[in-house]
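Chemist: The following feature annotations were taken from Swiss-Prot:
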BINDING   166-173, 191-195, 212-215, 282-285, 311-313  GTP binding site
BINDING   Ser173, Thr193  Mg(2+) binding site
DOMAIN    2-159  domain 'Obg'
DOMAIN    348-430  domain 'OCT'
MUTAGEN   Pro168 to Val  Overexpression suppresses sporulation more than the wild-type gene
MUTAGEN   Gly171 to Ala  Overexpression enhances aerial mycelium formation, also enhances actinorhodin production
MUTAGEN   Lys172 to Asn  No phenotype upon overexpression
MUTAGEN   Ser173 to Asn  No phenotype upon overexpression
MUTAGEN   Leu281 to Ile  No phenotype upon overexpression
Amino acid sequence: MTTFVDRVELHVAAGNGGHGCASVHREKFKPLGGPDGGNGGRGGDVILTVDQSVTTLLDYHHSPHRKATNGKPGEGGNRSGKDGQDLVLPVPDGTVVLDGAGNVLADLVGHGTSYVAAQGGRGGLGNAALASARRKAPGFALLGEPGDLQDIHLELKTVADVALVGYPSAGKSSLISVLSAAKPKIADYPFTTLVPNLGVVTAGETVYTVADVPGLIPGASQGKGLGLEFLRHVERCSVLVHVLDTATLESERDPLSDLDVIETELREYGGLDNRPRIVVLNKIDVPDGKDLAEMVRPDLEARGYRVFEVSAVAHMGLRELSFALAELVATARAARPKEEATRIVIRPKAVDDAGFTVTREEDGLFRVRGEKPERWVRQTDFNNDEAVGYLSDRLNRLGVEDKLMKAGARNGDGVAIGPEDNAVVFDWEPSVTAGAEMLGRRGEDHRFEAPRPAAQRRRDRDAERDEAQQEFDGFEPF
């Protein structure tokens, strides 16, 4: 059964925003309580967060569909809906997030680094928030916005300081098992290692990690063997260690040709030219292996490599190797810029989102694109005439109608707001200039303009009293 997965496709859905509430305050002896509809809650985000305790993407291989909770709708009495709960998905350190086209969206390195893969929708405003001096009792509320839907790919690139590379059965797993406490599978046949193994090595005051990469063969960079699947795990390593088999039984192979083949594959893969290299001649406990190591060592040193003769089985030469690796790792760490865990947002919001465009398409349709118009359309309940009128007023104030006229739109032309796959299309009817004033104030409650009964009765009594007083003052006795 598969226990290690380093590449998955993930389908994430953020929560939808809750709808706003349209309600009027009702209380005894308060006939004009006014609007008191609360706002809807925000939908939950889907967040990828690096967790050091997670080492594989196996969970997302089995269940690739993940969804955050929706925001709750607002209620009367100025009660706002509850926000949806964010869905936090733990991922291994070194996870790369890509879109469907293969573009890198985020590179998550460092414990706690987070990435918002899908943003929750905003909650709709209740009618209490929409009330104004001109619109005193709105009979509508705004709808909550839908959450983001994203299809993303996750790739794990192991975060290690040292990578052991070499032919299958060169002794890489044996070497990492004696340098660290790792317990990889070890056997005397090729491709025993099917997944990268990580081990932690302590050399003096330096602690570093070593990755045992599955064996490489000629053509690995083009997908032969297992190389293409796991070469990306070498990308983050600071030091490359060539593990060469000095006791191979294959007559056409020798340490120098093995080194040339592996270097060719690394060069074809790309991006690894500046990594420092160390050559390890393994299996010197075998008599023929010791002799071969002494023969090829001068040639390797002439090429500029630091060479170490070791035996993972007999534990020979390991201390010198571990301290040499620690020195190179410390140098690489000192030269590396400090990385801080940051919360990455998939689409940063612009400070000014008031811009929009109007284009005329070949079929005569006018298309409006812009953050505000598209958001307003998503928030509108088209079953409510008052809400549609409110949308018309907002678009008019933004200048959409002016641009439509300049683009050549006429009464009855088709207008679409939004992208082709999710647009609202309607027949355009130009509004009257200052339409809100000419057509009446939408959402106005005329009871606010009428005199209140108690005040009217008080005025009537005062008028009767004044009239009686005047009659009394003008009374002349016989």
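For all residues, glycine too, the Cβ spot is worked out from N, Cα and C.
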Chemist: Report the same-chain neighbours of Ser311 (GTP binding site): residues 6+ apart in sequence with Cβ closer than 8 Å to its Cβ, ordered by sequence.
Modeler: Asn282, Lys283, Ile284, Asp285, Gly317
Chemist: Given the recorded positions Pro168, Ser169, Lys172, Ser173, which one's Cα is the least distant from that of Leu281 (mutagenesis position)?
Modeler: Lys172
Chemist: Within the domain 'OCT' (348-430), count helix residues (DSSP H, G, I), strand residues (E, B) and coil residues, in that order.
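Modeler: Counting residues by DSSP class gives 29 helix, 18 strand, 36 coil.
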Chemist: Between Ser173 (mutagenesis position) and Pro214 (GTP binding site), how many Å separate their Cα atoms?
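Modeler: Given the Cα positions, Ser173 (mutagenesis position) is 9 Å from Pro214 (GTP binding site).
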Chemist: What Cα-Cα separation, expressed in whole Å, is found between Pro214 (GTP binding site) and Gly171 (mutagenesis position)?
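Modeler: Approximately 11 Å lies between the Cα of Pro214 (GTP binding site) and that of Gly171 (mutagenesis position).
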Chemist: Which secondary structure state does DSSP assign to Leu281 (mutagenesis position), in the simple three-class scheme?
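Modeler: Where Leu281 (mutagenesis position) sits, the three-state DSSP reduction gives strand.
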Chemist: I need the least crowded one of these recorded positions (Ser169, Ser173), counting other C-beta atoms within 10 angstroms of each C-beta.
Modeler: Ser169
Chemist: How many other Cβ atoms sit within 10 Å of the Cβ of Lys283 (GTP binding site)?
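Modeler: I count 25 other Cβ atoms within 10 Å of it.
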Chemist: Restricting to the domain 'Obg' (2-159), what is the model's mean pLDDT?
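Modeler: Within the domain 'Obg' (2-159), the model's average pLDDT equals 89.
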Chemist: Using other CB atoms within 10 angstroms as the count, which residue among the mutagenesis positions Pro168, Gly171, Leu281 scores least?
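Modeler: Comparing Cβ neighbour counts within 10 Å for the mutagenesis positions Pro168, Gly171, Leu281 gives Pro168.
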Chemist: Between the binding-site residues Gly166, Pro214, where is the Cβ count within 10 Å the lowest?
Modeler: Pro214
Chemist: What three-state class does DSSP give Ser311 (GTP binding site)?
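Modeler: SS state of Ser311 (GTP binding site) = strand.
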